[in-house]
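Q: Input: one structure, supplied below.
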Amino acid sequence: MNNNLQRDAIAAAIDVLNEERVIAYPTEAVFGVGCDPDSETAVMRLLELKQRPVDKGLILIAANYEQLKPYIDDTMLTDVQRETIFSRWPGPVTFVFPAPATTPRWLTGRFDSLAVRVTDHPLVVALCQAYGKPLVSTSANLSGLPPCRTVDEVRAQFGAAFPVVPGETGGRLNPSEIRDALTGELFRQG
């Protein structure tokens, strides 16, 4: 996608996000749907769209670690744990961090932790940088259907008018690996 088209697509996506609505965008493996993590209205719309219970918790995807810091508590990390995490970021590995009490329950669900990732997908990096914060990110698929890997698949599942940032996925076959930031325990194989 040329720079002007990408810039226009990102600007249009930010307009939708500012309206507390949900967008779709390519990630490392599949298309994701996401919204403003600070908007309970937007997150509830996303959960309703996905038919996902709020108690499961969500993932935030960001352009850089600084964008994630308001949502996580990294004070318990040792230098070795921090080095391990930073050696995997940016990239397709999601880490579950302790969450401070200020992190909204619509993000953490029933947990006192939050799953977060610093992406290396150039379009998502540009989107998060332009928006100035991370996005809620979950796979773009309706309950019971496979995750979307193309714009056409997103539109087939969510409708022709659904706001999609066009682009290619990163080509990975599987969604991101998920690990505990403190213990390194593998929750989901990537």
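Placement of Cβ uses the backbone N, Cα and C atoms for every residue, glycine included.
Copying in the features that Swiss-Prot gives for the protein in this structure:
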| type | residues | note |
| --- | --- | --- |
| DOMAIN | 7-190 | domain 'YrdC-like' |
| MUTAGEN | Lys50 to Ala | Loss of activity |
| MUTAGEN | Arg52 to Ala | Loss of activity |
| MUTAGEN | Lys56 to Ala | No change in activity |
| MUTAGEN | Arg110 to Ala | No change in activity |
Q: Can you check which residues sit near Arg110 (mutagenesis position), meaning Cβ under 8 Å from its Cβ, same chain, 6 or more apart in sequence, and list them in order?
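A: Counting only residues 6 or more apart in sequence, the Cβ neighbours of Arg110 (mutagenesis position) under 8 Å are Asp55, Lys56, Gly57.
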Q: Sequence gap of 6 or more, Cβ distance under 8 Å: name the residues on the same chain that satisfy this around Lys50 (mutagenesis position), in order along the sequence.
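A: Long-range Cβ contacts: Val33, Thr138, Asn141, Leu142, Ser143.
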Q: Give me the count of other Cβ atoms within 10 A of the Cβ belonging to Lys56 (mutagenesis position).
A: 13
Q: DSSP on Arg52 (mutagenesis position), three-state: which is it?
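A: Looking at the DSSP assignment, Arg52 (mutagenesis position) belongs to neither helix nor strand, so coil.
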Q: Might you list, by sequence position, any residue in that chain lying six or more from Arg52 (mutagenesis position) with a Cβ less than 8 Å away from its Cβ?
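A: Once residues fewer than 6 apart are set aside, Arg52 (mutagenesis position) is near Leu46, Thr138, Ser143.
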Q: For the domain 'YrdC-like' (7-190), would you mind checking the mean pLDDT of the predicted model?
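A: So the average pLDDT across the domain 'YrdC-like' (7-190) works out to 95.
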